[in-house]
Amino acid sequence: MAISCRQSRVLPMSLPLPLTIPLPLVLVLSLHLSGVCGVIDRLVVQTSSGPVRGRSVTVQGREVHVYTGIPYAKPPVEDLRFRKPVPAEPWHGVLDATGLSATCVQERYEYFPGFSGEEIWNPNTNVSEDCLYINVWAPAKARLRHGRGANGGEHPNGKQADTDHLIHNGNPQNTTNGLPILIWIYGGGFMTGSATLDIYNADIMAAVGNVIVASFQYRVGAFGFLHLAPEMPSEFAEEAPGNVGLWDQALAIRWLKDNAHAFGGNPEWMTLFGESAGSSSVNAQLMSPVTRGLVKRGMMQSGTMNAPWSHMTSEKAVEIGKALINDCNCNASMLKTNPAHVMSCMRSVDAKTISVQQWNSYSGILSFPSAPTIDGAFLPADPMTLMKTADLKDYDILMGNVRDEGTYFLLYDFIDYFDKDDATALPRDKYLEIMNNIFGKATQAEREAIIFQYTSWEGNPGYQNQQQIGRAVGDHFFTCPTNEYAQALAERGASVHYYYFTHRTSTSLWGEWMGVLHGDEIEYFFGQPLNNSLQYRPVERELGKRMLSAVIEFAKTGNPAQDGEEWPNFSKEDPVYYIFSTDDKIEKLARGPLAARCSFWNDYLPKVRSWAGTCDGDSGSASISPRLQLLGIAALIYICAALRTKRVF
């Protein structure tokens, strides 16, 4: 008789035996099964929710145990749709944690059907509201040494975890209480994204870095951020409080902290890291009073909470929520008088309908209809106000940007103007049309200042116009908010290290004009170039090794520098950053980044806004004509530009 060790999704811990089987035979069968399934038994981890069985992979000559699809919350369906997450019910059998979970409900990007450069960001599993699951990668040796069940601090065999120190890169690392844990939060504009994407595979990071890596799904779009509480009587506030996607993240992080020892990790040695909306999520989890102090080390890639796309007011979120209700034929006018009826209606609407209809409120480049909301609870105030009273003396931050943050979004929002493969010679009138569209919510004075700042005065005007718009988008929405926030973090006591990724990878499928795209650094930080089956150049493999090392060193020490390497802390007074590049001729340290351009956004433009507000008033005082006002602005910018040449950045 063949005996299979394959397990169903949940197996009972014991099965009733027929009374006619003699006890000696039972023992023989038990010993035989133990021998056959012994390897699989090593893959069972006792968590606080129940036992889970993963799978073993060998990477770079090292064994890693991988657990995918561990539920951390009840499926947020039916009455739980739009509500805060509820912890998963414990299970008693062994849970099969070898398959990928569903992706939270979202729409696919299909502007370029069949194009792999776009497809890598689309869901690679079925979409479902039942999506709140965790993934864990744990080095096998460390997990078997330190892994302890959540109920006793011991190994399954009853022995205490040993106190050996592991060696990494020749440096002794004190892992007596377990390994460091890195927790990844994916991006996608709070509208899309999935922890299951191939680019987020952490096999190499866990194996080479000798760290535990985890990731999880969280709700996006209206399912994660519908905010209606202010419109309803107080007793209905929990029907759609908003920010439940952030509450999902918080619950997953707490679950991982509670179960760190079970996987061989140290719950006091945790680092959050993420990119774009995932980076802003890291920011939110570090700063929110709900999770403050839960983790004190974070890596933020191309995204901070002060970015225009990364937060919205309660009023704006309510406006968008009411529009969605009406688009779903559930009558938002009844929210105050009959909220139960409205929410019952919204919970009866097909998930696909909500997923599609929510995009009706997309209002222009990087103006997504869902974002973290200033709700008075998870986010009590706007990000920079929260920063004013923050005490961050024990916090370590690694943050940065890529060189061409804006081109990806420019292409998608103005697809009728640009080609993904070839550069476009853009006439001045089209340039002005696009710039006025992007910055249409700014005052006229601000728009004129922005256009002046990003007008090319040399070279081929047509191609330069395209490049300058990309720079304006990248600076405004990503690099300069990051720059501003990094300075504020340092001022509040955090230890901040800043990087700037400038390498255009040889594997890029996008046109040369798009440069170093938003998200291009992810594969390098995850160590993908170390995978010899992938087509990277030798210098790129070295860069991948260096960048993975920076992540690991930061997770272990709070400082991304390698032994003997200089990487000073970043501050407003000394804005030193580290350049990740394959070009050995480039100095690794510089000042900025983009200090002059970011001074325009962070220091000068707010003054233009205040001046415009003064002149636009309808008081009896004399006002400056728009023409003189704009000439004055242009003159001031010119003076600033002249002064820049005497500064070192």
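Positions of Cβ are set from backbone N, Cα and C atoms, glycine also.
For the published mutagenesis ASN126 to Asp, Swiss-Prot gives the following note: Decrease in apparent molecular weight of 16 kDa subunit. Taken from Swiss-Prot, the feature active site, acyl-ester intermediate applies to SER276. For CYS328 to Val, Swiss-Prot lists a mutagenesis experiment annotated as follows: No effect on apparent molecular weight. Here Swiss-Prot notes a mutagenesis experiment, ASN331 to Asp, with the remark: Decrease in apparent molecular weight of the 55 kDa subunit. Decrease in apparent molecular weight of 55 kDa subunit equivalent to the sum of individual decreases observed with S-174; D-331 and D-531; when associated with S-174 and D-531. Residues annotated as active site, charge relay system in Swiss-Prot: GLU405, HIS518. For the mutagenesis result CYS615 to Arg, the note given in Swiss-Prot is Formation of 75 kDa monomer.
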Cα-Cα distance linking the residue listed as 'active site, acyl-ester intermediate' and CYS328 (mutagenesis position), given in Å to the nearest integer: 30
Among ASN126, SER276, ASN331, HIS518, which are recorded as recorded positions, the nearest neighbour of GLU405 (active site, charge relay system) by Cα: HIS518
All-chain count of other Cβ atoms within 10 Å of HIS518 (active site, charge relay system): 25
Cβ-Cβ neighbours of SER276 (active site, acyl-ester intermediate) (radius 10 Å): 26
SER276 (active site, acyl-ester intermediate) versus ASN126 (mutagenesis position) - Cα distance in angstrom: 23
Rounded inter-Cα distance in Å - SER276 (active site, acyl-ester intermediate), ASN331 (mutagenesis position): 34
CB contacts for GLU405 (active site, charge relay system) [other CB atoms within 10 A, all chains]: 28
Those mutagenesis positions listed as ASN126, ASN331, and which of them has the most Cβ atoms within 10 Å of its own Cβ: ASN331
CB contacts for CYS328 (mutagenesis position) [other CB atoms within 10 A, all chains]: 20
C-alpha spacing of ASN331 (mutagenesis position) relative to HIS518 (active site, charge relay system), in angstrom: 39
